Amino acid sequence: MKSPLPWLKRRLSGRADSEHAQNLIRIIITTLFISYLGWRYQHTHGDTLMATWLILVGELLVSLGLMVAILLRPQVSHTRRLIGMLLDYTCTGAIMAIQGEPASPLYAVCMWVTIGNGLRYGSNYLRAATAMGSLCFLGAILISPYWKANPYLSWGLLLGLIAVPLYFDSLLRAMTRAVREARHANQAKSRFLANMSHEFRTPLNGLSGMTEVLATTRLDAEQKECLNTIQASARSLLSLVEEVLDISAIEAGKIRIDRRDFSLREMIGSVNLILQPQARGRRLEYGTQVADDVPDLLKGDTAHLRQVLLNLVGNAVKFTEHGHVLLRVTRVSGSAEDAVRLRFDVEDTGIGVPMDMRPRLFEAFEQADVGLSRRYEGTGLGTTIAKGLVEAMGGSIGFKENQPSGSVFWFELPMAIGEPLKSSTVRVPTGALVDAPEELESSNIIAFSNPFLRHRARVRSMRMLVADDHEANRMVLQRLLEKAGHKVLCVNGAEQVLDAMAEEDYDAVIVDLHMPGMNGLDMLKQLRVMQASGMRYTPVVVLSADVTPEAIRACEQAGARAFLAKPVLAAKLLDTLADLAVSTRQLATPATTVQVATSFEGVLDSSVLDELAALGMGEEFERQFVRQCLDDAQNCVGDIERDGTCSDWEQLRESAHALRGVASNLGLAQVASSGGELMRMADWQLQAEWRLRLSTLREQLKAGKDALDARVQGVKDGECSPRSNE
């Protein structure tokens with residue numbers, strides 16, 4: 001038989017008020033009084049005692065009935081509240097009238113019930129309780145010989161029963177008003193921060209975008225130095241905006257925790273890549289120590305953990321002029337088979353924290369000294385953000401001195417043990433832009449120093465539609481997209497987007513979220529209606545300075561394919577477009593083609609390599625590109641065979657995803673299509689068909705290789721030349 005307690009807890013936990021708690025207290029107190037009377041006067045008989053006992057039993061039965069009513073109908077009920085109040089005062093007043101002096105302590109119960117109703121239900125109930133309690137006590141005064149014999153005491157207590165709750169009512173209303181005003185002020189602050197973020201991000205978008213375009217042009221040494229200064233200043237300003245938004249989200253309780261499997265040591269390595277050069281520039285010793293008993297594979301919010309470490313270790317580097325900065329990770333408790341609690345210590349030999357600042361160390365906009373905000377850059381939000389994120393992840397954070405100088409900031413986090421990570425071989429997601437030289441070398445992907453050139457070599461030209469009400473933003477996006485090889489049409493409103501899409505087809509749309517008239521969300525909803533009625537599907541990327549969780553979630557629900565924050569980074573924008581290009585590519589006949597043997601029709605879409613050739617990088621470059629991409633494709637096929645043999649269907653889909661991306665880069669239509677089919681197959685389908693699919697892939701890849709060899713040989717011998725389709 002199951003215990004009813006879990007059901008009772010679930011039934012009462014979601015109630016809007018605490019009526020059930022007050023009723024439970026009433027039941028407990030009444031039961032105790034009945035038990036006491038039964039024990040104390042078990043051999044005593046009398047009408048007064050019997051009347052008192054019957055009153056208490058009646059109150060207990062009615063209270064039990066109220067509790068049943070609460071369980072059956074958990075919604076707020078003003079009728080039940082009034083019945084409970086009337087029950088309390090009538091029973092208390094009746095017992096005080098019957099018992100006289102022995103029941104005089106019940107006056108405190110009467111006052112307690114009055115104040116309790118006010119605290120639980122507000123001023124209106126406090127005034128109603130005051131009236132009920134006063135009338136019941138007045139009845140006791142008029143009936144009981146004891147209270148009649150003490151008129152000064154009786155009328156004084158009655159006056160107190162009226163005056164004290166009324167004074168408390170004035171305090172309660174003042175407190176309620178203060179809480180309401182504080183809530184409104186906090187909401188106004190959040191709106192102000194969101195608006196200021198939008199206003200800051202909009203000009204930053206133009207500044208950041210144009211400097212990225214400028215960085216790809218020919219500059220002399222002095223111009224490069226000036227450009228680097230501008231970009232560093234823009235990044236610093238953006239960092240300040242991000243910090244203010246982070247603290248706003250933390251205060252509003254809107255931090256979302258996303259727990260995933262990750263490698264702790266790899267994550268710490270990524271932090272070191274950012275902060276170690278800064279420490280080296282300040283001539284500091286910088287190191288990390290991870291204890292041997294700390295597991296490497298964990299499950300947690302790696303993004304927020306990295307942000308906490310960047311804040312704390314970054315502060316240590318910033319406020320240390322001599323000595324060292326050390327990050328230590330140790331295991332506090334937990335079994336390696338289940339979960340662990342890890343402690344992170346950030347030790348430095350810097351300026352330390354003065355005694356008078358320590359109580360306010362984790363408060364917003366605080367630094368160890370007023371003058372430090374001038375000497376060191378920053379808002380003073382780093383430790384506050386770290387505290388909010390650590391507590392949101394279920395941990396604790398603190399500070400201690402580091403003798404003889406400096407400080408140690410520490411935090412502890414509970415972590416689950418992660419699942420073994422997939423193959424460590426470098427995977428290049430479809431359309432991904434790989435920036436790390438080590439990854440590029442190990443994966444044999446051609447690396448161009450110019451991100452726009454790299455994008456043009458891998459992604460075919462697309463027709464883009466851009467909508468933004470700010471001319472500077474439209475200009476930035478147009479320059480970035482055209483430099484990446486795309487054809488761009490810019491409009492200044494959502495209505496123009498719908499009109500343009502009704503006239504022509506576009507491969508992708510980039511739209512600002514907040515525009516005069518119809519905004520981006522309304523445009524998305526209208527576009528989905530149009531597409532449901534037969535219009536060609538077009539992915540939409542939302543670009544906005546409003547990066548609140550509500551805005552991002554609203555865009556996802558409206559059908560946006562991606563959300564990018566202003567100021568847009570060229571690499572992030574190009575990465576997103578590369579992913580869209582692979583998923584929506586229509587292998588149509590282009591304006592410029594290269595003639596290949598008819599036996600290769602359907603195998604090779606030569607327009608992809610034609611666009612690469614149009615960049616004018618030479619025949620040798622094209623041959624090298626083809627050779628290395630074919631090697632990548634062959635490796636992906638080998639990975640598919642290995643994954644199928646191991647029955648690792650999730651990894652097999654990732655291998656097929658990588659193969660589709662490489663094949664699309666070469667224009668191998670059949671291979672790309674087969675890779676896409678593998679990605680969409682269920683586990684049971686893969687288990688039954690993967691060997692047959694693998695055999696087909698190998699045949700298609702061989703045919704594609706022959707077609708590419710024929711093309712490259714034809715270009716080399718001068719047998720085929722570009723021609724224009726009329």
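Yeah, the Cβs are placed from backbone N, Cα and C, and that goes for glycine too.
Substitutions noted, but not modelled.
Database features, via Swiss-Prot:
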MUTAGEN   Arg15 to Ala  Cannot interact with DSF. Significant decrease in EXP and EPS production, as well as in biofilm formation. Substantial attenuation in virulence
MUTAGEN   Asp17 to Ala  Cannot interact with DSF. Significant decrease in EXP and EPS production, as well as in biofilm formation. Substantial attenuation in virulence
MUTAGEN   Ser18 to Ala  Cannot interact with DSF. Significant decrease in EXP and EPS production, as well as in biofilm formation. Substantial attenuation in virulence
MUTAGEN   Leu172 to Ala  Constitutive activation of kinase activity
MUTAGEN   Ala178 to Asp  Constitutive activation of kinase activity
DOMAIN    195-417  domain 'Histidine kinase'
MUTAGEN   His198 to Ala  Decreased production of EPS and reduced activity of cellulase and protease. No change in DSF production
DOMAIN    463-581  domain 'Response regulatory'
MUTAGEN   Gln496 to Ala  Decreases repressor activity of the response regulatory domain
MUTAGEN   Glu504 to Ala  Decreases repressor activity of the response regulatory domain
DOMAIN    618-711  domain 'HPt'
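The average pLDDT computed over the domain 'HPt' (618-711) stands at 83. Sparsest Cβ environment among the mutagenesis positions Leu172, Ala178 (other Cβ atoms counted within 10 Å): Ala178. Closest to Leu172 (mutagenesis position) in space, going by CA atoms and restricting to the mutagenesis positions Asp17, Ser18, Ala178, Glu504, is Ala178.
Ala178 (mutagenesis position) sits 22 Å from Ser18 (mutagenesis position), taking the C-alpha atoms as the reference points.
Between the CA atoms of Glu504 (mutagenesis position) and Asp17 (mutagenesis position) there is a gap of 58 Å.
When the mutagenesis positions Ser18, Gln496 are compared by the number of other CB atoms within 10 angstroms of each CB, Ser18 has the fewest. For the domain 'Response regulatory' (463-581), DSSP puts the residue distribution at 58 helix, 24 strand, 37 coil.
Across the structure, Gln496 (mutagenesis position) and Ser18 (mutagenesis position) are spaced 54 Å apart at their Cα atoms. One residue stands out among the mutagenesis positions Asp17, Glu504 for having the most other Cβ atoms within 10 Å of its Cβ: Asp17. With a 10 A radius on its CB, Arg15 (mutagenesis position) counts 14 other CB atoms from all the protein chains.
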